[in-house]
Amino acid sequence: MFGKRKKRVEISAPSNFEHRVHTGFDQHEQKFTGLPRQWQSLIEESARRPKPLVDPACITSIQPGAPKTIVRGSKGAKDGALTLLLDEFENMSVTRSNSLRRDSPPPPARARQENGMPEEPATTARGGPGKAGSRGRFAGHSEAGGGSGDRRRAGPEKRPKSSREGSGGPQESSRDKRPLSGPDVGTPQPAGLASGAKLAAGRPFNTYPRADTDHPSRGAQGEPHDVAPNGPSAGGLAIPQSSSSSSRPPTRARGAPSPGVLGPHASEPQLAPPACTPAAPAVPGPPGPRSPQREPQRVSHEQFRAALQLVVDPGDPRSYLDNFIKIGEGSTGIVCIATVRSSGKLVAVKKMDLRKQQRRELLFNEVVIMRDYQHENVVEMYNSYLVGDELWVVMEFLEGGALTDIVTHTRMNEEQIAAVCLAVLQALSVLHAQGVIHRDIKSDSILLTHDGRVKLSDFGFCAQVSKEVPRRKSLVGTPYWMAPELISRLPYGPEVDIWSLGIMVIEMVDGEPPYFNEPPLKAMKMIRDNLPPRLKNLHKVSPSLKGFLDRLLVRDPAQRATAAELLKHPFLAKAGPPASIVPLMRQNRTR
């Protein structure tokens, strides 16, 4: 009982210790230093992308504490408030929304198995596997979701944040930072801005004239969509904060803006928060009091969820998908790969939390565009679902990854550059013919199959033009790829995609877009004020590639070539087969 206490085991200090790795963070360069080689591709590739610039005044507001309601199938429960919302959606046309369109072509009939997947996806017009999603900094798996029949609408809840959740504010980008996929800026127009805003003095290269009298183009509801610009003075690149007051003057932005400098437009009339709407209608109506029913109303989370329920498929994808593995993040959600239980096929699943969206109405684009416009050079969507408070989009999985990895770490020859441009222009020519503007063309949005085929993805921020709405005005996109007329807040059309494609060609030649060592706001000012950017390695390209680029990067959008015209350019005759891209993917994997 009182035996001798056991001798304490002595553990020696480490012997022959060598400190081989020391990792730190350079605050000036905003990047990690001394990373082991194995970690570099995991951390640097996503950490170097500049964050989107967001105006918090126009972030979709949420009304917590709404009563929970059961949604069955694909129909929403029609209480009084929801009935008004759904009636608005049914009567909505492209004039009032770029997402919900009455004139959308009907989705093609495709035979589906019980698990919701097409029976023969390879036989569709698409032609092959693709990739889903884009990079970003939002995370959060669904915690609750009903079965394939009944589905509970979850109330407000706190979700675990990703370890790398993106900040809403801007960041200065060093040379090795790349922007997230998604809309970076969208600036609402406060009412009462002085008309006839002139470009700043000392802009010898800007050929865009300002209208002497800018007529307001936006009513009390909806996104501004007519041709007359009424934005702030482009000369100062003054991006006003959203306000319902007509007396706030625009402020000149200096350096990296504050989080409230830039923000998205409200695209859908009934989904726009009141802070983003002007105080007075743009066009005076007939005399008489306004009907209170016509005033924009705040749409609760439950109402928005019920409206989204109408365009997605019923059921729960977890009933036929297994082994979800997160492979990336986008500006709207996370991207996972999953396995179809019955066949073992890999698919990509993009999960977007309705409560974490900068502009939740743009989620309709994630479903509608890929569903309605099918092409062999556009990523194919299989199904879409509401799982709890998340929109899940099931798409084909693209094993080759994004073009960004190739342009950053390898050098492409002209045969390979032409092959990428040909595929992208074939997709854009179809989309532009239908009045769809992508608005975020860049290497991040170009995805590759395992055999080198090129596909266009990331349709969450596209817009629709038509005879009713021939031009758009929202400031949406990634700064370094934006067209000058878009930055100048002039009305634009599909030609902004052509400019962005030209910047992507520079990416493929030089490895990065122009002004990439500048902060986003300064880069936008330089794009707006300067001559079209030139290649750094101009001496290394052929005259045909230079001539092709000169047709893309034209400051006057009226003189810029269309996608259909560019498909006839001699440079595209150099395009190699998809197999010519495979060595680049192999080289990137073995680096």
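Think of each number as a place in line: the chain as shown, counted from 1.
Placement of Cβ uses the backbone N, Cα and C atoms for every residue, glycine included.
Small disclaimer: the values here were computed from a predicted structure and weren't measured.
For D440, the entry in Swiss-Prot reads active site, proton acceptor.
Here the Cβ of S331 (ATP binding site) has 30 other Cβ atoms within 10 Å, regardless of which shown protein chain they belong to. Annotation comment: Swiss-Prot describes 327-335, K350, 396-398, 458-460 as ATP binding site, evidence class experimental evidence.
According to Swiss-Prot, the domain 'CRIB' annotation covers 11-24. Long-range contacts of the domain 'CRIB' (11-24) within the same chain, counting only residues at least 6 positions beyond its ends with a Cβ under 8 Å from a Cβ of the stretch, are 32-36, 39.
Under the heading domain 'Protein kinase', Swiss-Prot lists 321-572.
Applying an 8 A CB threshold to same-chain residues 6 or more apart, the list for H19 (mutagenesis position) is empty. Recorded in Swiss-Prot as a mutagenesis result, H19 to L carries the remark: No change in cell motility; in association with L-22.
According to Swiss-Prot, the experimentally introduced change H22 to L is described as follows: No change in cell motility; in association with L-19. For H22 (mutagenesis position), applying a Cβ distance below 8 Å and a minimum sequence separation of six or more within one chain yields G34.
Here Swiss-Prot describes K350 to M as a published mutagenesis experiment; the accompanying note says: No change in cell motility; in association with M-351.
One mutagenesis experiment named in Swiss-Prot is K351 to M, and its note says No change in cell motility; in association with M-350. With a 10 A radius on its CB, K351 (mutagenesis position) counts 25 other CB atoms from all the protein chains.
S445 (mutagenesis position) carries a helical DSSP state (H, G or I). Under its mutagenesis entries, Swiss-Prot includes S445 to N with the note: Approximately 30-fold increased autophosphorylation (constitutively active mutant).
According to Swiss-Prot, the mutagenesis experiment S474 to E carries the annotation: Approximately 3-fold increased autophosphorylation. Of all Cβ atoms in the shown protein chains, 25 besides its own fall within 10 Å of the Cβ of S474 (mutagenesis position).
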Neighbour tally for E396 (ATP binding site), based on other Cβ positions within 10 Å of its Cβ:
24
With DSSP, how much of the domain 'CRIB' (11-24) is helix, how much strand and how much coil, in residues?
0 helix, 1 strand, 13 coil
Could you measure between E329 (ATP binding site) and S474 (mutagenesis position) for me? Cα positions, answer in whole angstrom.
25
In the structure shown, which of the recorded positions E329, D440 has the fewest Cβ neighbours within 10 Å?
E329
Near K350 (mutagenesis position), how many other Cβ atoms are within 10 Å of its Cβ?
26
Checking the recorded positions K350, D440, S445, S474, which are within 10 Å of G333 (ATP binding site) at the Cα level?
K350
Considering the binding-site residues I327, V335, which residue's Cβ sits among the greatest number of other Cβ atoms within 10 Å?
V335
